[in-house]
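The annotation Zn(2+) binding site is assigned in Swiss-Prot to CYS63, CYS66, CYS87, CYS91. Per Swiss-Prot, domain 'SAM' is recorded for 806-876. Quoted from Swiss-Prot, the note on the mutagenesis of GLU816 to Gly is: No effect on function. Shows self- and ph-p binding activity comparable to wild-type; when associated with V-846 and R-860. Annotation of the mutagenesis experiment GLY836 to Asp in Swiss-Prot: Complete loss of function. Complete loss of self- and ph-p binding activity. Annotation of the mutagenesis experiment GLY836 to Ser in Swiss-Prot: Loss of self- and ph-p binding activity. Per Swiss-Prot, mutagenesis MET851 to Arg is noted as: Complete loss of function. Complete loss of self- and ph-p binding activity. Quoting Swiss-Prot on the mutagenesis of LYS854 to Ala: Partial loss of self- and ph-p binding activity. Listed in Swiss-Prot is the mutagenesis experiment LYS860 to Glu, annotated as follows: Complete loss of function. Partial loss of self-binding activity. Complete loss of ph-p binding activity. What Swiss-Prot says about the mutagenesis result for LYS860 to Arg is this: No effect on function. Shows self- and ph-p binding activity comparable to wild-type; when associated with G-816 and V-846.
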Amino acid sequence: MSGGRDSSTSSGSNSAAPGASTNATSSASASASSTSTSASPGSTTSPASTQRQRGRPAKRATCTWCGEGKLPLQYVLPTQTGKKEFCSETCIAEFRKAYSKGACTQCDNVIRDGAPNKEFCSIMCMNKHQKKNCSTRHSGGSASGKGLAESERKLLASGAPAPTGPFQYESFHVFDWDAYLEETGSEAAPAKCFKQAQNPPNNDFKIGMKLEALDPRNVTSTCIATVVGVLGSRLRLRLDGSDSQNDFWRLVDSTEIHAIGHCEKNGGMLQPPLGFRMNASSWPGYLCKILNNAMVAPEEIFQPEPPEPEENLFKVGQKLEAVDKKNPQLICCATVDAIKDDQIHVTFDGWRGAFDYWCNYRSRDIFPAGWCARSCHPMQPPGHKSRMDSSSSKQRCPRPRYTVVAESEAMVPASPATAHFHPNCKGGPFINNSKLPCMVTGPTYQTLAKLCLQEVLAASTDTQQLSKLLFALEGDVHIVTAAGKNFTVKIPSPMRMKDDESLAQFIETLCTTCRACANLISLVHETEECKKCANSRKRQLTQSATPPSSPVLADKRNRQSNSATTSPSEKIIKQELAVKSPVESKSKTSTNNGKEPASQQNSNHSLNNNNNSASKSSNKVVIKSEPNGANAQTSSTTQALRKVRFQHHANTNTNSSATNGNQDTSQTTHVSTSHCSSSSTSSSTSLAGGSANTSTIGKYLAPLVAEVHPEQANVKPSNSYYKSPTTLSSSASLPTSVSTPFTGCQSASSTALAAGGVTAAKAATAPAGAAATAGASPSYTAITSPVSTPTSALANSHLRSQPIDWTIEEVIQYIESNDNSLAVHGDLFRKHEIDGKALLLLNSEMMMKYMGLKLGPALKICNLVNKVNGRRNNLAL
């Protein structure tokens, strides 16, 4: 039992402060709240404990009533001869009943049944008393002393206040603020800095009264609370339906407490408290039961809330009284250690930094100096760090000395350290930056680093992979909680994080590890947008705004951007299918009639070899583009062609398409192909006798659509006209981009365009050797053709038509092809043997309960199951 928490007093200082209210001395539960044994700021060591530092250890204290020595003695009853300690409210109540009937004259203990004498609890006490008072045993003084003791016992049993008697229930020393301020050379914070009344409000509440209060763990709920303790101007409340472990304290002028009926008048509804021990459906009946014949607190005893200060007027170093958040029944001597905006850092005098906290300057948990004395509330004096080394305080105080290392001065900044998140910056492959907060604040650098890791993990899209990366960092091992899970990470040791520079280095390492933008987390709030991410975003917007847009176009742009960093020899990309453009525009060209350089011939020969080797699994279109060079320069002026659609036929004249192979154009051609779901036997047969490129094209039977746009410069409509595709050169190189593909096969009749005068013609495909003789440049651009099917569609095409017949591997294949993030659950499906039949029966509750899936993946899989059921129903129709 901590002596400072007991507030033991001598006979000369046993009286309460002037004006002590009746409520402060009315019940045992109030004493219980004010005499808790847990260590806290302001709890001091009693003189008795300091005297027992040598020799034989002190005898373990036991409950005065039941003799229990294992339970903490949380309840103290001051008496004439000292104090009585108890383990529970029941023990202290029973002791008071027995004490009112009579007490031992020698030891002041209760006289139980079977005692040898009505005045003594035991023979030993009787013998001691006889030896001590043998000469005056029959004198009148003994009788008068006995009469005084009986009157005091009756006064104690009645519970009435005794301002000057030794049996006052709550007695405490009045802290001398003037002497303390003079000793420390500091000043007290003025009353205008606090959101507190000038004079502490009267507390007319009584234990057992019921009222409405906001649940401190869920401030949106209004619950029924019972007053279980009264101390000065404060109330100890317990939510009905909750246990005693969640009691909380409120001032009588708080806006969080109201009279019964206030919630209903304002259109609200009383809610069960968080952690309601009964069934939620029984709440209405339970509410009627507890309010029936209850002692309801009258509305007039609730005090109005005081006005709040207009701004933060605190100064560093000012003294005040503050509630200990870890032991809220205590108000202790404290100091303003730091100020930042609306926040102040409260430190408790004489204690290490474990109990310090940040709060708003409008907080109701801070009071001006002298508030406790005026409100008759016990005030805990400053602690003494030197006493923590004594053996008795080590046993009584739960604050270990090694905690000082975690809160060393090197780790505590002058003001709270703050890290700012910039959601506009890229979060990389592991972080969803939309889930990041704007900022986090920590009292120490290490705490801030831990908070940053916690927020990054909470916003992660793949916590399993990211936690491995964070654990690979250097530093001390810590456990952080994010998204309902515990993760083991590493944070630099306190000795390495001494200033902002070290913290900034850690944040930079964190961003690099997460593959995010270096400006995603910073110690300085930057209003300007990150230039790197802004430029990247502008490029994406420009690319997405360029019509027409398609996945093929994006793939081409990615390849073009990658080609800037590759050597010229790497720019020739392997292709599975080479398509020669059958479009030729009339242009004025000046060509070199000399022989083609050997490098160009080698490149063309390499291209033809690649075309022949990759024709079996063709998914890409490679179009040879010839820039304006020394050997071939073009200055074409053409009119924009609306659309040229052509189909592959068996009677394609490949020789006619190769006659104009030396003519070049600088037009921009948008090539789009679509995969034809139905196959044509005659077309594939007729194409079998052609070259490798021709046979490959015939295999897909996809109509190729060319949309030609001239360059913006030198556009002369009079010099442009359409040519029949049969007369267009197949070797004419056109810089290409891809338009939106067609979704189905088109017949020969549907490809004719009457409005623009564009006729549908046969697709001309040059032989493999034609490319070698054409005067073309060796630069090639590879773009993805829409002929290639998406991964999910290609994977699903191999599945059986009926999902009910799917095997386990087919189910896993279907899920992985539709959502790559669900691929990690493949082994789980194998473990539970989820085949097609089981897949159709899955629901989110079943997957979460029996398969251990989280809600997010379970909902994704349910969505895929619904798609399968929809397709199944369509097939049945």
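Even glycines carry a Cβ here, placed using N, Cα and C.
Just the original residues are modelled here, none of the noted substitutions.
For the binding-site residues CYS63, CYS91, the largest tally of other C-beta atoms within 10 A is found at CYS91.
All protein chains considered, the CB of LYS854 (mutagenesis position) has 12 other CB atoms within 10 Å. Cα of CYS63 (Zn(2+) binding site) to Cα of LYS854 (mutagenesis position): a span of 50 Å. Here the recorded positions are CYS87, MET851; the one with the fewest Cβ atoms within 10 Å of its Cβ is MET851.
Sequence-distant neighbours of LYS860 (mutagenesis position) (same chain, 6+ residues apart, CB-CB distance under 8 A): ASP819, SER821, LEU822. Within the domain 'SAM' (806-876), the DSSP-based counts of helix, strand and coil residues read 57 helix, 0 strand, 14 coil. Residue environment of CYS66 (Zn(2+) binding site) contains 15 other Cβ atoms, counted within 10 Å of its Cβ in all protein chains. Compute the center of the Cβ atoms of CYS63, CYS66, CYS87, CYS91, which mark the site for Zn(2+); besides them, the chain residues with Cβ within 8 Å of that center are THR62, THR64, TRP65, GLY67, GLU68, LEU71, LEU73, PHE86, SER88, THR90. Secondary structure at CYS66 (Zn(2+) binding site), as computed by DSSP, is coil. Checked against CYS87 (Zn(2+) binding site) by C-alpha proximity, the mutagenesis positions GLU816, GLY836, MET851 yield MET851 as the nearest. Each residue contributes its Cα atom, and for MET851 (mutagenesis position) and GLY836 (mutagenesis position) these two points are 17 Å apart.
For CYS91 (Zn(2+) binding site), the nearest neighbour among the mutagenesis positions GLU816, GLY836, LYS854, judged by Cα separation, is LYS854. Taking CYS66, GLU816, GLY836 as the recorded positions under consideration, the smallest Cα distance to LYS854 (mutagenesis position) is found for GLU816.
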